[in-house]
Each structure stands twice: as structure tokens, then as C-alpha cells.
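Peer 1: The structure that follows is given in the form of C-alpha cells.
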Amino acid sequence: MTNSSSTSTSSTTGGSLLLLCEEEESWAGRRIPVSLLYSGLAIGGTLANGMVIYLVSSFRKLQTTSNAFIVNGCAADLSVCALWMPQEAVLGLLPTGSAEPPADWDGAGGSYRLLRGGLLGLGLTVSLLSHCLVALNRYLLITRAPATYQALYQRRHTAGMLALSWALALGLVLLLPPWAPRPGAAPPRVHYPALLAAAALLAQTALLLHCYLGIVRRVRVSVKRVSVLNFHLLHQLPGCAAAAAAFPGAQHAPGPGGAAHPAQAQPLPPALHPRRAQRRLSGLSVLLLCCVFLLATQPLVWVSLASGFSLPVPWGVQAASWLLCCALSALNPLLYTWRNEEFRRSVRSVLPGVGDAAAAAVAATAVPAVSQAQLGTRAAGQHW
């Protein structure tokens, strides 16, 4: 009887992908706060991701290449927030021993566990790939010539990248065994799916850091050029706004036609020099953006490494690492859009009260939006 009960408990643990562990009765009370957190993330993430998808599909000005990758990530995050998180929250609120369908691993209960695990793996994989596509798109926009960018991100090429992200994620979900070892059997000395997940997260982090830190190194001239990135903190930093307002025609980057307009150039005081302000502002925004990714993904890297080598990991560390990674799915829309001027205008047209409140909060420090004509190229806002 003891062995049977232990096997059932272990099966429940493996079925929840180590998110709501039930290895001991003492953990039962701690599953309720975790379930409530998943419920909040599910509601907030579903609304935020759904709003971004609706805005981009409804407003022509938002239908750019960069936003296509953002919407792709929002669609993947929507599957996690709307389909997987509610199930995990409900299973955590059920009494111990009844959090799974009454069946063996090879029966209906096992199929249900694999389906939930596959749904989570598909959504998170596509979401992380979309983050990489957004970072690479912005890096090439800043560091390559407009003609090169336009040739690479043609409409059919962009559609191919989006389809490839889903195909790659689906192939990994179908071909690889579950992240957690199969319950009821002796754990292997090395569990390769967990190690592969850790390696993939490390590779994604390295790519993001390379792209965003490369942007900081390469962009040195114009505040307008940096504003193409739509970093979520750029429009609220006072140094950039003051420099742009006091010296609107000073030292802008030359357009594709050649030289800048020397008649408009004015000497700037050291405190408002655009290069110095731009380096400080872009560096801060990139640093915060990278910190969000590191905080959300690196704890899961270490948990995956420990699980891959069959090392014991405390329940609290497991739950916290998965919650942080899943929270990235709920915060993804805000991470890219909440300081974007075009998104704010679209939100004001859909939700006047919310949009007006957001506009009033940033009115004192907002930088005017930069049109494609001012940039001198369609690459920054290339439509689908």
C-alpha cells in the first residue's frame, strides 16, 4: 500500500512538471499560493497578449516587421496563459491525490500529462524564439544598411521565419521526451531533455545579450535613430527629452542621401550633448531589458541542469524558477509596447480612459514620435 501511494504521488509530481509538487503532505498548503499566482498570471497575460494581437491586427501603422515577431511571441504566450496556466492553477487547488485523472502513466492520465507538458513546451519555445527574432531584427536594423535590412526582411522571408519558429518548436515537442523523468521508474543518471533545455536557454540568453549590447556599441549619433528601437524606457528619460526639445535640429544622423545639414547644427552644452545622453539612455534601457530576461530564465537554467544530473532541488526553488519563466509570458506585451507611442495612440482610441491616463503619466517626459520620412528610410517601419 505504501509503495502504491508513493507511486501515485510521484506520478502527480511528474504530471505537473515539478511546478506543484506533492512529494510530501507538508507541501499541500503551499500549493494554494502558487495556484493563486498562476491564476493572476493567466488573467493578466491573457488580457495583455490578446490586446496586443488585436491592436496590431486592427491598426495599419502597427503592422511592422518587428511587431510581427512581437505578435508571434504574444500568440505563443497566449497559449500558455489562456490554456496551460488555468489548468495548473486548478490542479494545485485540488486535494492531494486527486490532482490528476485516475489512470496509470500509459493510460488517459499519462496522455493528459503529456498534452499539458507539450502545450507548455510549445508555447515557451516559440515565445523564446520570438524574443530572439525581435532582438536580431533590431540589431540588424541598427547595424546594417537599409537596403540589406529590407532585402532580408521581405514579407515572404518574415513569414518563413515565423513559420519556422512554430515548426521547430513543434518538432522538439514531438521528438523529445518530457522535461521531467518518467515517474515510477528509477531516475536516470543523466536526463538529456533537461540538459537540452538548459543549453537552449543559455544560447538564447547569449544571443539576446549579443544583439542588445551590440546595439549600444553601434548606435552613437542620433536620438532619433535610437527611438526606432521602441525601448520601453526611452520616452520617459528626461535627459533625452530635454536635449531633443532644446535642440531639435542638432547633430542628427545623415540620411541615405549623404551629408547632414550643417546649417541646422548648433553647439550643445556638455550636459545636453546628444551623444552622451543617447549612450546613457540606451545603455540604461538595454540593461533593464537584459536584466528582465536574465531574471526570468537563468533560475530555470540551473534547475534544469540539476534535474539533468539527477541532483535534488528544493521545491521552493523549482516553483520559483518556473513561475519566473512563466511570468515572462504574461509580461511580454508590456515589455515591448507599453512605452511605444504608436501603441499608446492605439490604446487611447480603443480604451479612451486608460489611454488618457497613460498619456498624462508620461506627458512631461515623452519624446515626439519619429516618422519614417524623418528617418529617411522605410526599413524602420517596414510593413508586412
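Backbone N, Cα and C atoms are what each Cβ position is placed from, and that goes for glycine too.
Here the original residues are kept at every noted site.
Quantities reported herein were computed from a predicted structural model and do not represent experimental measurements.
So Swiss-Prot lists these for the protein:
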- Trp84 to Ala, Ile, Leu or Val: Abolishes the responsiveness to synthetic agonist 2-PCCA (MUTAGEN)
- Gly117 to Phe, Leu or Trp: Reduced G(i)-coupling activity (MUTAGEN)
- Gly121 to Phe, Leu or Trp: Reduced G(i)-coupling activity (MUTAGEN)
- Leu209 to Ala: Reduced G(i)-coupling activity (MUTAGEN)
- Gly283 to His: Inhibits D1R-dependent cAMP accumulation (MUTAGEN)
- Gly283 to Val: Retains G(i)-protein-coupled signaling activity. Abolishes the responsiveness to synthetic agonist 2-PCCA (MUTAGEN)
- Trp322 to Ala, Ile, Leu or Val: Abolishes the responsiveness to synthetic agonist 2-PCCA (MUTAGEN)
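So where do these features actually land, and what's packed around them?
Peer 2: Within 10 Å of the C-beta atom of Trp84 (mutagenesis position) sit 25 other C-beta atoms, taking all shown protein chains into account. According to its DSSP assignment, Trp84 (mutagenesis position) is helical.
When other Cβ atoms within 10 Å of the Cβ of Gly121 (mutagenesis position) are tallied across all protein chains shown, the result is 23.
Taking all protein chains in view, 15 other C-beta atoms sit within 10 angstroms of the C-beta of Leu209 (mutagenesis position). The secondary structure of Leu209 (mutagenesis position), as reduced to three states from DSSP, is helical.
Mapped onto three states, the DSSP output places Trp322 (mutagenesis position) in helix. Trp322 (mutagenesis position): 23 other CB atoms within 10 A of its CB, across all protein chains.
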Peer 1: Could you say whether, by DSSP, Gly121 (mutagenesis position) belongs to a helix, a strand or a coil region?
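Peer 2: The residue in question, Gly121 (mutagenesis position), is helix (DSSP, three-state).
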Peer 1: May I ask for the distance between Trp84 (mutagenesis position) and Gly117 (mutagenesis position), taken between their Cα atoms and rounded to an integer number of Å?
Peer 2: 9
Peer 1: Suppose we draw a 10 Å sphere around the Cβ of Gly117 (mutagenesis position). How many other Cβ atoms does it contain, all chains included?
Peer 2: 20
Peer 1: Give me the Cα-Cα distance between Trp322 (mutagenesis position) and Leu209 (mutagenesis position), rounded to a whole Å.
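Peer 2: With distance taken Cα to Cα, Leu209 (mutagenesis position) is 22 Å from Trp322 (mutagenesis position).
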Peer 1: How many whole Å apart are the CA atoms of Gly117 (mutagenesis position) and Leu209 (mutagenesis position)?
Peer 2: 29
Peer 1: Please report how many Å separate the Cα atom of Gly121 (mutagenesis position) from that of Leu209 (mutagenesis position), as a whole number.
Peer 2: 23
